[in-house]
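**Student:** Pasting a structure here, questions to come.
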Amino acid sequence: MIALIQRVTRASVTVEGEVTGEIGAGLLVLLGVEKDDDEQKANRLCERVLGYRIFSDAEGKMNLNVQQAGGSVLVVSQFTLAADTERGMRPSFSKGASPDRAEALYDYFVERCRQQEMNTQTGRFAADMQVSLVNDGPVTFWLQV
């Protein structure tokens, strides 16, 4: 399971002209689900995403996680993160989970974030989405479990 996380000052996702999720300061999480992923990996990745210390403390040091910084999370499904790009000029998506399995694990990941009392907004799984963000820093990390 893969999360591309970006520290943002604001982010939103729109589907068919409707804003489905919007946050101020926090994390934009682009989530990719691979074939061998399961709930245990989703739990571990959620723990890492919410615990990752990439927000500045009073001394300007990256020492706070999103909850400590008072931020929110916007989770957007992105199957392209599971692409195999090592060969050729066209990505292969053979490493990605089936749509049904990926949606179940995406929903599970979102629910785990919410269970941590995290303000968690979302896109719409498998929809054609427009994502807007202001990357703060820029600060972007690839987390994989």
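Just so you know, glycine gets a Cβ as well, placed from its N, Cα and C.
Checked Swiss-Prot, it gives:
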MUTAGEN   Ser77 to Ala or Pro  Wild-type deacylation of D-tyrosyl-tRNA(Tyr)
MUTAGEN   Gln78 to Ala  Wild-type deacylation of D-tyrosyl-tRNA(Tyr)
MUTAGEN   Thr80 to Ala  Wild-type deacylation of D-tyrosyl-tRNA(Tyr)
MUTAGEN   Ala102 to Phe  Loss of deacylation of D-tyrosyl-tRNA(Tyr), loss of deacylation of glycyl-tRNA(Gly), not toxic upon overexpression
MUTAGEN   Phe125 to Ala  Loss of deacylation of D-tyrosyl-tRNA(Tyr), loss of deacylation of glycyl-tRNA(Gly)
MUTAGEN   Met129 to Lys  Alters stereospecificity, confers binding of L-amino acids while slightly decreasing binding of D-amino acids
MUTAGEN   Gly137 to Ala  Loss of deacylation of D-tyrosyl-tRNA(Tyr)
MUTAGEN   Pro138 to Ala  Loss of deacylation of D-tyrosyl-tRNA(Tyr)
**Student:** Please work out the number of neighbouring Cβ atoms within 10 Å of the Cβ of Gly137 (mutagenesis position), leaving out its own Cβ.
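**Tutor:** Its Cβ has 12 other Cβ atoms within 10 Å.
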**Student:** Among the mutagenesis positions Ser77, Thr80, Gly137, Pro138, report those whose Cα falls within 10 Å of that of Phe125 (mutagenesis position); none is a fine answer.
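**Tutor:** For Phe125 (mutagenesis position), the mutagenesis positions whose Cα atoms are within 10 Å come to Ser77.
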**Student:** Can you tell which of Ser77, Gln78, Thr80 has the least company, meaning the fewest other C-beta atoms within 10 angstroms of its C-beta, among these mutagenesis positions?
**Tutor:** Thr80
**Student:** Between Ser77 (mutagenesis position) and Ala102 (mutagenesis position), how far is it from one CA atom to the other, in Å?
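**Tutor:** Their Cα atoms are separated by 9 Å.
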**Student:** Rounded to an integer, what is the Cα-Cα distance in Å between Pro138 (mutagenesis position) and Gln78 (mutagenesis position)?
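**Tutor:** Just about 20 Å between their Cα atoms.
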**Student:** Least buried of the mutagenesis positions Ala102, Met129, going by other Cβ atoms within 10 Å?
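**Tutor:** Ranked by other Cβ atoms within 10 Å, the mutagenesis positions Ala102, Met129 bottom out at Met129.
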**Student:** Between the Cα atoms of Gly137 (mutagenesis position) and Thr80 (mutagenesis position), what distance do you get, rounded to the nearest Å?
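**Tutor:** Thr80 (mutagenesis position) has its Cα 24 Å from the Cα of Gly137 (mutagenesis position).
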